[in-house]
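K.L.:
Straight from Swiss-Prot, here's the annotation block:
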- LYS102 to Arg: In ANKRD16(3XR); abolished ability to enhance hydrolysis of Ser-mischarged tRNA(Ala); when associated with R-135 and R-165 (MUTAGEN)
- LYS135 to Arg: In ANKRD16(3XR); abolished ability to enhance hydrolysis of Ser-mischarged tRNA(Ala); when associated with R-102 and R-165 (MUTAGEN)
- LYS165 to Arg: In ANKRD16(3XR); abolished ability to enhance hydrolysis of Ser-mischarged tRNA(Ala); when associated with R-102 and R-135 (MUTAGEN)
Amino acid sequence: MALPGDPRRLCRLVQEGRLRDLQEELAVARGCRGPAGDTLLHCAARHGRQDILAYLVEAWSMDIEATNRDYKRPLHEAASMGHRDCVRYLLGRGAVVDSLKKADWTPLMMACTRKNLDVIQDLVEHGANPLLKNKDGWNSFHIASREGHPVILRYLLTVCPDAWKTESNIRRTPLHTAAMHGCLEAVQVLLERCHYEPDCRDNCGVTPFMDAIQCGHVSIAKLLLEQHKACSSAADSMGAQALHRAAVTGQDEAIRFLVCGLGIDVDVRAKSSQLTALHYAAKEGQTNTVQTLLSLGADINSTDERNRSVLHLACAGQHVACTRLLLQSGLKDSEDLTGTLAQQLTRSVDILQDFDHDVKS
């Protein structure tokens, strides 16, 4: 049996809302910190036990600004879990509204990871600053864009109209983030209320349209084309277009949309490497995507600037199924600029056997 004052037992009593049992335990031994450095206040706030929270503060004078090993305070816990009564109690007791946890997250940032407008409003009305950024350069609006709740985005823009004018440390905007995560309604709000450049780029030259395509969010890609005049053939810093990025991630529907719907050349090459979408798909072992590209007319014999065939990249990646498909589709082994055959790049017995079978047949 756990001894009185055992931190795990005390936390369990708080979690289960057993105030009377907790009072008896604390009369014997004042609570210790838990294994993560949590106080009982952290535990009460995390689990929404406002009555216990009040008891610990008022009867035991526990410090509402106590931090755990991640520098979280009870307000962080209550805000992140959406426990409005605990948030309001702590704010009413004078808790610091913009306290920082590890990685410089404020309670408002943590609240924006949940779709709980009331908690966000309470924090803002008590002075929380939506413009503060965490260590990655994200402010609360940016975090809310990832979650994609349009009501919260509209509220933050109402109380802080410039909240959208933000970039992360790698120059990604909330529009990039909402597009990548497939948050269609959020993207609609951002296009209606904010003023992002049509093809704003991050440090890698990636646009929101590319993000939408490479993650398979075709409806968002269409919206960006129609309402934001995005460029479907824009290239990133490596010269790769949306088609190439979709091939990497195996987004076949997006590839069909680009080629059949927008007329993008299925064999368009990345400027720096002269790789085609077929090369990118083979490099990643995206067998279904290789099949899709071939069905759309991709040139199976295309080579890059080093005269590497699609087979070279499939073999270098040790992709058995992809290599087999290419051989079955009629692609023959050939030398690159260094005189290396594709089969020389593989360690796979299965792939080498496929080459032997191809030669014999």
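Quick reminder: no glycine exception, Cβ is built from N, Cα and C everywhere.
Looking at the shown structure, can you explain where the listed features end up?
P.N.:
Around LYS102 (mutagenesis position), taking its Cβ as the centre, 14 other Cβ atoms fall within 10 Å, counting all chains.
Sequence-distant neighbours of LYS135 (mutagenesis position) (same chain, 6+ apart, CB under 8 A from its CB) are ALA103, ASP104.
The Cβ of LYS165 (mutagenesis position) has 14 other Cβ atoms within 10 Å, all protein chains considered.
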K.L.:
What does the structure give for the C-alpha distance between LYS165 (mutagenesis position) and LYS102 (mutagenesis position)? Integer Å is fine.
P.N.:
24
